[in-house]
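Below is one structure; the comments refer to it alone.
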Amino acid sequence: MSKQQIGVVGMAVMGRNLALNIESRGYTVSIFNRSREKTEEVIAENPGKKLVPYYTVKEFVESLETPRRILLMVKAGAGTDAAIDSLKPYLDKGDIIIDGGNTFFQDTIRRNRELSAEGFNFIGTGVSGGEEGALKGPSIMPGGQKEAYELVAPILTKIAAVAEDGEPCVTYIGADGAGHYVKMVHNGIEYGDMQLIAEAYSLLKGGLNLTNEELAQTFTEWNNGELSSYLIDITKDIFTKKDEDGNYLVDVILDEAANKGTGKWTSQSALDLGEPLSLITESVFARYISSLKDQRVAASKVLSGPQAQPAGDKAEFIEKVRRALYLGKIVSYAQGFSQLRAASEEYNWDLNYGEIAKIFRAGCIIRAQFLQKITDAYAENPQIANLLLAPYFKQIADDYQQALRDVVAYAVQNGIPVPTFSAAVAYYDSYRAAVLPANLIQAQRDYFGAHTYKRIDKEGVFHTEWLD
């Protein structure tokens, strides 16, 4: 009896859609789910598909060619560990487990180490694109043993999204947790993109009182230019969607933004690495403060502030917001890729930043036209310290920074919260500052804690008795 080249464990929507994606590329796929009903449901809903159901782990594992390729699409955390433990008794040395869940990269490093010691291969794989991407072609970020990746690369390449130039949106990222780390930073950048767009929306509503139809038209125009991206594209559609009562749906959605924790992971890692991920972290905090709805409503009746005044010429202000949004986006990516560089050095991953930008060009949530500019920047100078220093991005900063400053100044004067736009200005000015007031902080630290300091006019480390 012939055996399958790959099996998928976990038949929730992402696992189901990836299995169907793999099947559509000409493979017969073994499928397994902890609950029998889920597996039966997938088979019943997809008659004629080359999906072969199994109802015991042993039969599932034995149905696969060796070395076995098993894609796990189960709940991250304890669920992943439990799935791995259930598979191990039936695996042979050299078999490959691919974890496609939203897994914390440190867990992937641990699992890679533990499974490698037992003779198994483990590939932690970031998968971006949501339900539709899983079915039609996601962006895929695999990390683990390079030789194991080579054995699964033909399948991953076939199921990945394809960019406009025909390149598949998958590449080997690096050892152990590199793939899941890049996916984590991707999600952090996604948080930043979404909050920047939300602030642009708030400015256009508060400053110009644009209607939903006007907002949709504005975003349509933006999507035809340098802001062209998946998130801008879907946002234009959101503005005009109505509910069953004829109300604009976006206007009746509660203003509390939920999260699944991946943005927080990105910010926590930035703190561990000493990376100033300010814009992305502000986007995480913006979601947190949005969840304080009752407190915000109460505070709105107590705390005073300015009432928003008209922002002036409509076309001029829209263009300023567009420029501010694009430069803010550039700052967000500059921070994210700077963090990737720091992580690559810390964990010895040897990341290829240009290739990472390339696989974000299709399939994933942050796909955008300007990602090619990032790839070009790293092709020109692979060692560039920060994307803001690349010629294209430097020119945009030169041309657009005044618009960003004007928009932030207007927002502050008119009581419109713009935490990520503000963070973009602060980061840009801090990064370009040859001198910062940190000398005073060092003096304070030495004063109360004898933490010492360095001088600009002498070599060495110094301490002063400040009360003498």
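From the backbone N, Cα and C atoms, a Cβ is placed for every residue, glycine too.
As given in Swiss-Prot:
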- Lys183: active site, proton acceptor (ACT_SITE)
- Glu190: active site, proton donor (ACT_SITE)
- Gly10, Met11, Ala12, Val13, Met14, Gly15, Asn33, Arg34, Ser35, Val74, Lys75, Ala76, Asn102: NADP(+) binding site (BINDING)
- Asn102, Ser128, Gly129, Gly130, His186, Asn187, Tyr191, Lys260, Arg287, Arg445, His451: substrate binding site (BINDING)
- Ser2 to Leu: In strain: ECOR 70 (VARIANT)
- Phe32 to Tyr: In strain: ECOR 70 (VARIANT)
- Thr39 to Gln: In strain: O7:K1 / VW187 (VARIANT)
- Val52 to Asp: In strain: ECOR 10 (VARIANT)
- Asn102 to Lys: In strain: ECOR 65 (VARIANT)
- Ala117 to Ser: In strain: ECOR 70 (VARIANT)
- Val170 to Phe: In strain: ECOR 10 (VARIANT)
- Ala175 to Ser: In strain: ECOR 45 (VARIANT)
- Asn209 to Ser: In strain: ECOR 68 (VARIANT)
- Ala216 to Thr: In strain: ECOR 67 (VARIANT)
- Asp313 to Asn: In strain: ECOR 67 (VARIANT)
- Leu325 to Gln: In strain: ECOR 69 (VARIANT)
- Ser422 to Ala: In strain: ECOR 10, ECOR 65, ECOR 68, ECOR 69 and ECOR 70 (VARIANT)
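Known features from Swiss-Prot, placed on the structure.
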residue	record	CB count, 10 Å
Ser2	variant position	7
Ala12	NADP(+) binding site	13
Phe32	variant position	27
Thr39	variant position	20
Lys75	NADP(+) binding site	14
Ala117	variant position	8
Ala175	variant position	18
Glu190	active site, proton donor	23
Asn209	variant position	12
Ser422	variant position	20
Secondary structure of Leu325 (variant position) (DSSP, helix/strand/coil): helix
Closest of Phe32, Asn209, Arg287 to Ser422 (variant position), Cα positions, recorded positions only: Arg287
Pairwise Cα distance for Ala12 (NADP(+) binding site)/Thr39 (variant position) [Å, integer]: 9
Residue from Thr39, Lys183, Tyr191, Leu325, His451 whose C-alpha is spatially nearest that of Asn209 (variant position), among the recorded positions: Leu325
Distance check against Asn33 (NADP(+) binding site) for the recorded positions Thr39, Ala175, Tyr191, Asp313, keeping those with Cα within 10 Å: Thr39
Cα-Cα distance linking Ala175 (variant position) and His451 (substrate binding site), given in Å to the nearest integer: 38
Inter-residue C-alpha distance, Met14 (NADP(+) binding site) and Gly129 (substrate binding site) (nearest angstrom): 10
Assigned element (helix, strand, coil) containing Val52 (variant position), judged by DSSP: strand
Among Val170, His186, Tyr191, which are recorded as recorded positions, the nearest neighbour of Asn102 (variant position) by Cα: His186
Cβ neighbour count (within 10 Å, all chains shown) around Val170 (variant position): 27
Neighbour count (Cβ, 10 Å) for Met14 (NADP(+) binding site): 23
When distances run from the Cα of Ala175 (variant position) to each of the recorded positions Gly10, Lys183, His186, Arg287, the nearest one: Lys183
Whole-number Å value for how far Lys75 (NADP(+) binding site) lies from Leu325 (variant position) (Cα to Cα): 35
